[in-house]
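Presented below is the structure to which this report refers.
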Amino acid sequence: MRLTSILVLVIAATFHTTGTALTLTKDSKAGIANGDSPASGDFIDANSARLLRRVEKDKVDYEQDEQRSFGALKDAVKKLNPVTAVKKFFKQRAKRKKVIQTARDADNNLAWAMKEVYKAAN
């Protein structure tokens with residue numbers, strides 16, 4: 001319901017602003033003829049050139065570009081190296097084992113503390 005009313009409102013607003021919702025008759029001459037906008041002449045210079053913002057082109061340093069492209073290729077090859085992938089896997093595995101062991105130690109300490117509290121209460 002809400003979507004339908006929103007769509008009707010948008011369509012009505014569009015037709016209202018454009019003024020072309022419905023033509024009066026087939027022979028109506030009330031329409032506007034196609035032509036250039038009066039402000040379109042503002043964008044053309046006296047020399048018939050368009051007035052666009054000019055940007056100075058920097059001189060390209062091809063040697064630096066070449067070094068960058070080889071650097072990217074070198075990085076891509078490093079990422080595809082299976083030896084480094086295996087090393088990374090084992091390093092991450094060691095970190096995971098360390099975190100798991102720390103969690104187990106904390107759980108054991110909590111269990112020990114609960115037993116001590118239970119013994120002291122009885």
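Any Cβ shown, glycine's included, is placed from N, Cα and C.
Remember, it's a predicted structure, so these values are computed and weren't measured experimentally.
In the three-state DSSP scheme, Lys87 (mutagenesis position) is classed as helix. Lys87 to Ala appears in Swiss-Prot as a published mutagenesis result, with the remark: Impairs host nuclear localization; when associated with A-88, A-91, A-95, A-97 and A-98.
Recorded in Swiss-Prot as a mutagenesis result, Lys88 to Ala carries the remark: Impairs host nuclear localization; when associated with A-87, A-91, A-95, A-97 and A-98.
In Swiss-Prot, a mutagenesis experiment is listed as Lys91 to Ala, annotated with the note Impairs host nuclear localization; when associated with A-87, A-88, A-95, A-97 and A-98.
Lys95 to Ala appears in Swiss-Prot as a published mutagenesis result, with the remark: Impairs host nuclear localization; when associated with A-87, A-88, A-91, A-97 and A-98. In this structure, Lys95 (mutagenesis position) is part of a helix by DSSP.
Cβ environment of Lys97 (mutagenesis position): no same-chain residue six or more positions apart lies under 8 Å away. One mutagenesis experiment catalogued in Swiss-Prot, Lys97 to Ala, is accompanied by this note: Impairs host nuclear localization; when associated with A-87, A-88, A-91, A-95 and A-98.
One mutagenesis experiment named in Swiss-Prot is Lys98 to Ala, and its note says Impairs host nuclear localization; when associated with A-87, A-88, A-91, A-95 and A-97.
Of all the mutagenesis positions in the list Lys87, Lys88, Lys91, the shortest Cα-Cα distance to Lys98 (mutagenesis position) is found for Lys91.
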